[in-house]
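Beneath this line is the structure, given in structure tokens, with notes to follow.
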Amino acid sequence: MDKRKLGRRPSSSEIITEGKRKKSSSDLSEIRKMLNAKPEDVHVQSPLSKFRSSERWTLPLQWERSLRNKVISLDHKNKKHIRGCPVTSKSSPERQLKVMLTNVLWTDLGRKFRKTLPRNDANLCDANKVQSDSLPSTSVDSLETCQKLEPLRQSLNLSERIPRVILTNVLGTELGRKYIRTPPVTEGSLSDTDNLQSEQLSSSSDGSLESYQNLNPHKSCYLSERGSQRSKTVDDNSAKQTAHNKEKRRKDDGISLLISDTQPEDLNSGSRGCDHLEQESRNKDVKYSDSKVELTLISRKTKRRLRNNLPDSQYCTSLDKSTEQTKKQEDDSTISTEFEKPSENYHQDPKLPEEITTKPTKSDFTKLSSLNSQELTLSNATKSASAGSTTETVENSNSIDIVGISSLVEKDENELNTIEKPILRGHNEGNQSLISAEPIVVSSDEEGPVEHKSSEILKLQSKQDRETTNENESTSESALLELPLITCESVQMSSELCPYNPVMENISSIMPSNEMDLQLDFIFTSVYIGKIKGASKGCVTITKKYIKIPFQVSLNEISLLVDTTHLKRFGLWKSKDDNHSKRSHAILFFWVSSDYLQEIQTQLEHSVLSQQSKSSEFIFLELHNPVSQREELKLKDIMTEISIISGELELSYPLSWVQAFPLFQNLSSKESSFIHYYCVSTCSFPAGVAVAEEMKLKSVSQPSNTDAAKPTYTFLQKQSSGCYSLSITSNPDEEWREVRHTGLVQKLIVYPPPPTKGGLGVTNEDLECLEEGEFLNDVIIDFYLKYLILEKASDELVERSHIFSSFFYKCLTRKENNLTEDNPNLSMAQRRHKRVRTWTRHINIFNKDYIFVPVNESSHWYLAVICFPWLEEAVYEDFPQTVSQQSQAQQSQNDNKTIDNDLRTTSTLSLSAEDSQSTESNMSVPKKMCKRPCILILDSLKAASVQNTVQNLREYLEVEWEVKLKTHRQFSKTNMVDLCPKVPKQDNSSDCGVYLLQYVESFFKDPIVNFELPIHLEKWFPRHVIKTKREDIRELILKLHLQQQKGSSS
């Protein structure tokens, strides 16, 4: 075509793109006719330079523009590969290049083309020449466009792939609004050698024009689908940064290209047939040539990488470096092409450094490539670095990778707008935001490559593609969770660049925080450890592993670290609790094990703990602020975790003031700084006087003031078994707690009461052992045995029985302190007997049938009954008439059979144990009563060594026989056998004394008269009798106490 020079027309321009092949005369004449018929249109003025033959247009494109139709048109008439004629234009410093894309989609040919072709990429080749009749006189050589892109794998975001080319919004017109309803376009391709000029650009010819893109007309509607909602002005700061750029806004709804001042270069265009484009657009195979590149809207640092022919997926340039390089390029009048994207009022700012491309893996590339055909992406894959320099191609795989990534990071528009705007504004004050996208990370060159799933790719999204993205939204979110590395690499940079990054906040909230341990801080004023009192130097920190207490003693600052595995108990005493202490601050209490004191001493670097006294085990912290319920619950949770780790289950339960005070109440003020500084002044406890402290704690001491005494007790009465019991306890409105009597010991009763001799005194302390779970002491045992034989046993049985004191057997078997005996010739049995010989000076035990000996061994009570000690062998007698019913009842228990009450005695028979069982089973055989000398062992637990006990008793009887009867008699296993009949057993570890008393009581009620073997006593008494025995004994003592009080008062 001929070179013409036309004046600049502000509102009309047209670019005619022709293939680099010979055109027929009819085609040329048609173009000349069109140009001559419309003098206001743009005329091509500069010849196009030759393009490389290896790069071809994939379809013939004819870019036309009319005054009213400012849309893209594609010429389908030329089906052959035609190489167009070069056209050049002269440079003019006063004019800018303007490229207007004429739409022919609304013609029959355009509609047909739109219906026939799928949404694939338009492919441009180096041979394509784009010319404009409105180009100024500047000669632009080698307007390079991007390589041909395979249709299936390309992104939909066409306008997002060329940031250096700015398209003016055409949605303001009716035709533009109709584009939204049409299917979205796929990504266009530009070749490195395609160059484009617009009258909006200045006429300076410096560098090569780049980033031109062919738009597929049946998909170009999406270019402005979002554009109607965005600003139509070019970033003001961008114009300041590019000193030679002349940015101008078209007032009409046409599409404009903003191109930096460049040196005169050839503007070539070429095309191929439309059928070839259609065939390639339907191709499903993924093929990439090294000369192709996909244009992605990225930052200037990425453009510089692309210019240097380095893959974008392998590194990310530094932000500072990028900005510096950008300024340098602008000062050198480097040619830069900006594609204004008319979507969502976003315009590219050349200074934006936060736009990052990422490095996708091969596996991700395969997975994401299926979405590429639905994405429209703008890329500034090429950019000139200095004057006269030409852009170079980049690996097409890099672009394809970038395209695939955008689908993963794509969110809905509301999320994108909300997240992107504050980030962009944080970097560019006063600048308008670019196209909205979700910035996953912000990184720099020095940080190295980042994962593709968090790349910050600015993109367009069609309605149809939006549906696909929404379906994969959950996949994108899960992908973010799998990339903790991204967050780590970018959190530092984003914090430096962005004052607020909601994306990082969202990602950090998604990341699990299971590594964080429970931690609680308290502000405290003082700490008390043994003799030390320290002032606070911070907060006490409590975790599962340690407790850190920073404090100061004199001029020494100490940070005590207590290992929680050595904690025994803890307590939190609020000021409102335990009003007896009158505390104004809460106290945090820790009790550590004694073996940890050495470690505490080492940390304190103090010789105060050299003695390792008991007071050093307690750590008291006086808190400054009241403890909230939330802090209290969190403290219990921490202690529960510690108790699980250390195995101290009691640690999970806090000690109350009443429970913890006995631990340190005996400490003097010299031993414990807490007693000296705190308790003495706050609680008014007399220092060093444990009894007075205890009296103050229990409110037992008399009031020190002159106020009227407020009643702190109440009377309780109880009726049981026809008897009344009276007790005193605290008021119901007071805090109920266990109270141990700490006053003077008071004698309640003497039994038997005077004037009977040998009375036994029972005090209030003895009543405590009658509580459930307590062992009965010897006083209660002796008292009740005396009570039984005096009150419960019959006179006949009393004459035949004798009960030793519970101290008898202990005295008999005790070890002698004096090793030298008066008579060394005495045997061991004689020595033992000598210890208790006075116990029977007024009684002859050999005149008794039953001798009861309470035995206590290893805190276990059981009963030994010496039966018929005066007999040398078993004797069978007739049942006495008076005891026939009792004996028959006993036999029914022994044999588990019933015997008639009117059973008559028969002649005396000497039967063995086996014969006795057979005669018992036969009702017609007459029965005899057996009196057998033996030692019965009635044990409810069978935990004692009964053989030693039996042997000791045999030896005692042998010596006692010699003393009393002055003859020798041997008590052996044959003539004094030991028997252990089956008796009711205890079901706990504390009722052995109760069972002993019940054995004696049952014996007196139902004595054993027939000692024929075997003796069965399993059903001697019901179990419920044992359950009430303690309370019965208590009531008995209180009843006797009241009786004796009345008797003494009268």
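Placement of Cβ uses the backbone N, Cα and C atoms for every residue, glycine included.
For all the noted positions, this structure keeps the original residue and models no substitution.
Quoted from Swiss-Prot, the note on mutagenesis experiment F775 to W is: Slightly increased deconjugation activity. DSSP classifies F775 (mutagenesis position) as coil under the three-state reduction.
Cβ neighbours within 10 Å of V779 (mutagenesis position), excluding its own Cβ and spanning all shown chains: 17. V779 to E appears in Swiss-Prot as a mutagenesis experiment; the accompanying note says: Reduces deconjugation activity.
The active site annotation in Swiss-Prot covers H860 (among others) and is backed by similarity to another entry. Counted within 10 Å of its Cβ, the other Cβ atoms near H860 (active site) come to 18, all protein chains included.
According to Swiss-Prot, the feature active site maps to D939 (among others). Annotation note: D939 (active site) sits in a coil segment as assigned by DSSP. D939 (active site) counts 24 other C-beta atoms within 10 Å of its own C-beta, drawing on all protein chains shown.
If you look up Swiss-Prot, you'll see C992 marked as active site, nucleophile. Around the Cβ of C992 (active site, nucleophile), the number of neighbouring Cβ atoms within 10 Å comes to 22.
When the recorded positions F775, V779, C992 are screened for a Cα within 10 A of the Cα of D939 (active site), the ones that qualify are C992. Long-range neighbours of F775 (mutagenesis position) (same chain, six or more residues apart, CB within less than 8 Å of its CB): C769, S859, W861, S990, C992, G993.
In the three-state DSSP classification, H860 (active site) falls within a strand. A separation of roughly 15 Å, to the nearest angstrom, links the Cα atoms of V779 (mutagenesis position) and H860 (active site).
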